[in-house]
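Below is one structure, written out as structure tokens; the observations come after it.
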Amino acid sequence: MERKHHFVLVHNAYHGAWIWYKLKPLLESAGHRVTAVELAASGIDPRPIQAVETVDEYSKPLIETLKSLPENEEVILVGFSFGGINIALAADIFPAKIKVLVFLNAFLPDTTHVPSHVLDKYMEMPGGLGDCEFSSHETRNGTMSLLKMGPKFMKARLYQNCPIEDYELAKMLHRQGSFFTEDLSKKEKFSEEGYGSVQRVYVMSSEDKAIPCDFIRWMIDNFNVSKVYEIDGGDHMVMLSKPQKLFDSLSAIATDYM
């Protein structure tokens, strides 16, 4: 009998747990348990991002979820986009609670540079952020950069293959957020004994315009993964544009990590 798994899903910046509304029932209908984490100042959390000044505070709901697991339970931890940073942070704390890390169109940090390294490299890329709105907030530890996505940027770079209804939903629900680059640049490197010891795989979309395939391949060359799964025709928001194909990839991962 095929073993069922507990999937813990971590959303991207500026969004919330609502992005998994198509994928969650697919996984549950296959018998898996699914926890879609709502990170701080995201989704329906009423706090503004200015009230969450560090990546540790932002990630606290994920850390609490893993802390609450039964002693011998292992999860498949899926981090989407900026969620790759969140799951690396969680794996550094709870490596024994994670069967495999799944980086889904995600930033893939390493253990040799500061945690902001891949974000710093990403921000050096040409292309710009179009009609996104930038601002800053003074925190106890310095300046925190903030961003609110513009509708043209969202349509062209994140949602270009999604049903129009999902794009309209995202315009209503997306929020101001942060990559916490200033905070991440001051943090200790992720450890080999923690994050570096956990199996990791990558799921990428063939038509991702937010984190381009060339950049994804550079990250994988920089910090290797066990296997790469590619979703043909998926855009950045692949859980909305190609939910069945994403389900198929996650099912394959679940089988590989029985």
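Glycine residues also receive a Cβ, built from the backbone N, Cα and C atoms like all the rest.
As given in Swiss-Prot:
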{"type": "ACT_SITE", "residues": "S81", "note": "active site, proton donor/acceptor"}
{"type": "ACT_SITE", "residues": "H236", "note": "active site, proton donor/acceptor"}
{"type": "MUTAGEN", "residues": "S81 to A", "note": "Loss of activity"}
{"type": "MUTAGEN", "residues": "D208 to N", "note": "Loss of activity"}
{"type": "MUTAGEN", "residues": "H236 to F", "note": "Loss of activity"}
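According to DSSP, D208 (mutagenesis position) is assigned to coil rather than to any helix or strand. Rounded to a whole value, the Cα-Cα separation of D208 (mutagenesis position) and H236 (mutagenesis position) is 5 Å. Within the same chain, residues at least 6 positions away in sequence whose Cβ sits under 8 Å from that of H236 (mutagenesis position) are S81, N105, R157, L158, Y159, S205, D208, K209, A210, I211. Within 10 Å of the C-beta of S81 (mutagenesis position) we count 25 further C-beta atoms, all protein chains included.
Packing around D208 (mutagenesis position) is summarised by its Cβ count: 23 other Cβ atoms lie within 10 angstroms of its Cβ, all protein chains included.
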